[in-house]
Amino acid sequence: MMMARKQDVRIPTYNISVVGLSGTEKEKGQCGIGKSCLCNRFVRPSADEFHLDHTSVLSTSDFGGRVVNNDHFLYWGEVSRSLEDCVECKMHIVEQTEFIDDQTFQPHRSTALQPYIKRAAATKLASAEKLMYFCTDQLGLEQDFEQKQMPDGKLLVDGFLLGIDVSRGMNRNFDDQLKFVSNLYNQLAKTKKPIVIVLTKCDEGVERYIRDAHTFALSKKNLQVVETSARSNVNVDLAFSTLVQLIDKSRGKTKIIPYFEALKQQSQQIATAKDKYEWLVSRIVKSHNENWLSVSRKMQASPEYQDYVYLEGTQKAKKLFLQHIHRLKHEHIERRRKLYLAALPLAFEALIPNLDEVDHLSCIKAKKLLETKPEFLKWFVVLEETPWDETSHIDNMENERIPFDLMDTVPAEQLYETHLEKLRNERKRAEMRRAFKENLETSPFITPGKPWEEARSFIMNEDFYQWLEESVYMDIYGKHQKQIIDRAKEEFQELLLEYSELFYELELDAKPSKEKMGVIQDVLGEEQRFKALQKLQAERDALILKHIHFVYHPTKETCPSCPACVDAKIEHLISSRFIRPSDRNQKNSLSDPNIDRINLVILGKDGLARELANEIRALCTNDDKYVIDGKMYELSLRPIEGNVRLPVNSFQTPTFQPHGCLCLYNSKESLSYVVESIEKSRESTLGRRDNHLVHLPLTLILVNKRGDTSGETLHSLIQQGQQIASKLQCVFLDPASAGIGYGRNINEKQISQVLKGLLDSKRNLNLVSSTASIKDLADVDLRIVMCLMCGDPFSADDILSPVLQSQTCKSSHCGSSNSVLLELPIGVHKKRIELSVLSYHSSFSIRKSRLVHGYIVFYSAKRKASLAMLRAFLCEVQDIIPIQLVALTDGAIDVLDNDLSREQLTEGEEIAQEIDGRFTSIPCSQPQHKLELFHPFFKDVVEKKNIIEATHMYDNVAEACSTTEEVFNSPRAGSPLCNSNLQDSEEDVEPPSYHLFREDATLPSLSKDHSKFSMELEGNDGLSFIMSNFESKLNNKVPPPVKPKPPVHFEITKDLSYLDQGHREGQRKSMSSSPWMPQDGFDPSDYAEPMDAVVKPRNEEENIYSVPHDSTQGKIITIRNINKAQSNGSGNGSDSEMDTSSLERGRKVSAVSKPVLYRTRCTRLGRFASYRTSFSVGSDDELGPIRKKEEDQASQGYKGDNAVIPYETDEDPRRRNILRSLRRNTKKPKPKPRPSITKATWESNYFGVPLTTVVTPEKPIPIFIERCIEYIEATGLSTEGIYRVSGNKSEMESLQRQFDQDHNLDLAEKDFTVNTVAGAMKSFFSELPDPLVPYSMQIDLVEAHKINDREQKLHALKEVLKKFPKENHEVFKYVISHLNRVSHNNKVNLMTSENLSICFWPTLMRPDFSSMDALTATRSYQTIIELFIQQCPFFFYNRPISEPPGAAPGSPSAMAPTVPFLTSTPATSQPSPPQSPPPTPQSPMQPLLSSQLQAEHTL
């Protein structure tokens, strides 16, 4: 119903007549009062439809047309409006005017002949078919406009708008207008229709006229006035709506807004529309080449465009568009101008950089000069049309050359003047820099390390400050400081080399004591080169420590002359001389699978490693071969993307030994993964023999697949990568360039670069060199070492040329890159000589460890350091080895003119005389010396060959029978880290056997060598004593293959096997490895030896052996012989300085004197020998305040628990030696609490308590042990050396502390290493008050183990096992079961049941060694634990007895050893390893020796 009512309501319609002054020009003036404009704006308010010109002068035809229709009024049409009360209405608008004839200029005659005043007041208007009026142009062209007739041809007027023009009209008097209006109003009032006064043209209004109009309105009753402006569209609608409100009384009264307030609102509306339109134009129009037609079409539908066109019209919109286009063009030209002006100084610098050429030229002349330059057209372009900014050149974006007519502008002239001034200033600044640098070089106050603040006052003046900033001088000063500091460091390094004897005499290790560092500073303190670094004490100390590291760990990399180390030069010379290897080397290369193999780890998360591996494989051949420098290599890739601590992601495996690692990243997260993985990998190998992963060559690569080398993120990643590469000391490769190819992470050039670097590193580590066989070494008659000094001013090529160019020179069989073979006639026979050419620092390690028949030592006569190194080297050479000194000079003239050369030549000659060596000098200017020069020396070597070899054999066997600790204290005695350019021990790659020989095939050659050696000795009467003495040593010592054990006497007829093994061990040590190869890192021969139990080097006392001691403590203690001289250099093996010797105590030399060192024969050698006896070997940690106390105790005689009491000489020697080794104070030592890593900082309620307190009947296994074993079995069963390699002590302590606080600790979450967890588990058992295997049970276990029958023995052990306390039995069963599972993975982890038993028996049993029986039972303890691990199913799970591996009847391990000593019979058996010394005569085990050996092999 409501809807129907609304539809029935009819829209009201009002007819309004607009009237005002009209007539001829005489009455209204030159223009009308604006009635037509008012009607036009109201009916058609759009700016484009608004017309200002509406003429009233018409022709007769126009007046008679259908629009005017012979009437003096116009029908404007119908308008629909919504008034203020939102009610819509319709209005018909009529304008009463008076049309003038264009001929007579008098009003046209119409049907109504009344005057205008009466005609205008008419309320009934009729005109048939009268059309709606638009504008003057419509007249006569009605068909071109919309034709809409006045409704019904008649209208009834409802109200009047009475217009008054308040502008200053031409030829019109305002007072006359008011009179006309007054008369018109009176006539209108008669109609009783509403009237509203409309003031038109208020935008041009006169204030007086407006005021008079308002006064007129006030004189009339209820006459309202509306101020309007049709042109500005102000209050037009208000005038009509006000009239409608008067017509319809029911409507609300309209508020009349003053003109200026309405104008302000209208202006704001227009301004807003304009802003929006301009924004639209700027968004759409970007180029100054756009045109209005296309842009207006684009904007047609935009409301911003529509609103502005409605208010201001299309023409104004177009005008704004053209202004925007002009602005764009201007901005474009200015940008181009700035670019040209910015490039102009660069053009000046390129074309006229010389001030002398243009110093006095004007800009015009300089312009002509520019045209003559060859590169003129590269910088400038000459245009046909000018100026350039009005030509099409502005749109030629590809041509960036400068328009030459720009030079005519003022800015270009200014830039030219600026260029001249810049050149002049640069010349002056260069002069100032040069003068400042001269001041620095001549000033005596500028010393290395002096801060700028201190130096400034000495060298600065006002002129310097005037021309340059202080930062420039600081930069020059910094560079100068760097130069003089580098020079001072080089000189200081030379000083350190000149004092080489001091460093070697002090026997420095990796961590020198404060006392030794003090001695170094005291000795060097008065040297000017030492004082030169006074202000750089930290760097000076660092250089000293670096030099100490070089002395202790001499390699090509640590060599002060690196990369010009002699070893590298020699390798290059020898390798280039023998390009084509011998047949034997070819055969070895073919048989060695790693000779041409590169193992590469690729590390990168999120698929980076896998993708790069695929890309590299795509560059390889079908069989994964890669060509480098024309040679094909086998490439083995191992991509890793996960946790490197997991076995599946380990860097190395038993079958994969990495030679290098590519580290990939493409984000901060992947870079963090690389850093964490490298650190974890390095941590996991610390303390292991195969810790070469710490020095694994790394290459860090930023993967940038698209080759994009821009962007802040990429630059940030590059900077971070460079920082990490510097931290890791590895190579950093920039991202691949864009031209590599789509989808590539790295290009082939970079891959080749990486692989070449790996090959170089691999060669340096000698990973590709083959090991010399014993047969190869046996073929050599003499082994000579030629020593050269790194950094000497001579060419190694000149020295080696006579050797390498000799027809007798051949490649070395052993594959060494430093050795050659010579066949020279010496005497009546030809001798095969192996000549090894090494640097001095490489030669130090072989003086005692390798068989050398003679040394040829070179030194430069004009370099002090060269002779000093020679002296240091000769100090530790035995006096039986011939020496050839060779001095290198610059010629006879230089020797005469140079005092230093003369002095050093004289000193070298005197040294040669004192040591009975040979001396010669060779001028460096001499093209080549001749090899015959050394023939007298070679004859000396041949004469002394037998005694040298006999002495070397003696020393090696004696060393094998003494403590292993003595070998590792001094760098002279074979530095443990001395591996310069020589082959590393291969034993780090594969687990060493527990037998003395792994390959039986080498035994026959050994026996032949023994026979040969015997016959040589028999023919030499002068060596009878040495041979007898040598055999005596063998009869009294057994070489310990695992760790030092007590020396024991036994008869040859009973224990030939042990003797033969001892002799062969000495042979193997001296001959089986490559000649001249230094010892590797600390490498106990027994792989299963726990690293945390390896005895560290001791000071002052000689360690006889180390055994687990004190059952209540579980510590590793050392029994020492304090009779050994304390100041013998500890590890150098020199017997000459010993008052007595553990090897030769009680014997007297009767025939031949024992060899001594050259230091004792030459007064010029060992000038710092006094410091040698002043300090014990050790670091600060070992040389604490206890040293004084120990010295006092040693000087007071034989005191203390471990002192060895001397016995009478008539006592049985075997008994005396045993008791010397094992004699302890009869007073039993007081039990001491076991030092625990977990008790250091807190009291634990879990560790170190009785086992019964941490288990319950429901949980018989300690939860800590359960967690550790679960973690190890989940992640570590494949870890190489598990339980052998100790974990980090601090991590083990942290693990126990955290577990003590939280028994629910998740080991996997904490990311502990497997070795840390394994070590913590062993520590748990070590800290128990009583061992897991009770003491009472240990005696029974040993008795059961003595049973010969294997099956009976196992059942007896099982019966003893049943007597264990329940808690101990359950935990023991759990641990042994775990170890059994570990041993099943021995192919991967290399831990057999035997290895595991060696690691675990001291932890599980902790025997007391206060008695001889307990000591000799150590082998039994280990074997018992091994049986428990092997036969775990039988002992704990009622399974049948399993057969041991490798015990088949007739196998070598099941046969008794029968090899006689020093015979040529080939050895065919392989005896059980002597893990402990053989039983003594006092031991109850002696009668069972043979049967026990047989039984143990059977087991």
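These residue numbers are counts, starting from 1, taken along the chain as shown.
Glycine is no exception: its Cβ is also placed from the backbone N, Cα and C atoms.
Confidence across the domain 'FF 3' (429-483), taken as the mean pLDDT and rounded to a whole number, stands at 83. The domain 'FF 3' annotation in Swiss-Prot covers 429-483.
What Swiss-Prot lists as domain 'FF 4' is 485-550.
According to Swiss-Prot, the feature domain 'pG2 pseudoGTPase' maps to 783-947, an assignment based on sequence analysis.
Here Swiss-Prot flags 1249-1436 as domain 'Rho-GAP'.
Classification of SER36 (mutagenesis position) by DSSP places it within a helix. Every protein chain considered, the tally of other Cβ atoms within 10 Å of the Cβ of SER36 (mutagenesis position) stands at 24. The note that Swiss-Prot attaches to the published mutagenesis SER36 to Asn is: Disrupts GTP-binding. No direct effect on GAP activity 'in vitro' but affects the activity regulation 'in vivo'.
Listed in Swiss-Prot as a mutagenesis experiment, ARG1284 to Ala is described as follows: Abolishes GAP activity. Its Cβ taken as reference, ARG1284 (mutagenesis position) is surrounded by 29 other Cβ atoms within 10 Å in the chains shown.
Here Swiss-Prot describes SER1451 to Ala as a published mutagenesis experiment; the accompanying note says: Abolishes phosphorylation by MAPK, increases functional activity and enhances retention in peripheral membranes; when associated with 1476-A--A-1483.
SER36 (mutagenesis position) sits 113 Å from ARG1284 (mutagenesis position), taking the Cα positions as reference. Using DSSP to sort the residues of the domain 'FF 4' (485-550) gives these counts of helix, strand and coil: 52 helix, 0 strand, 14 coil.
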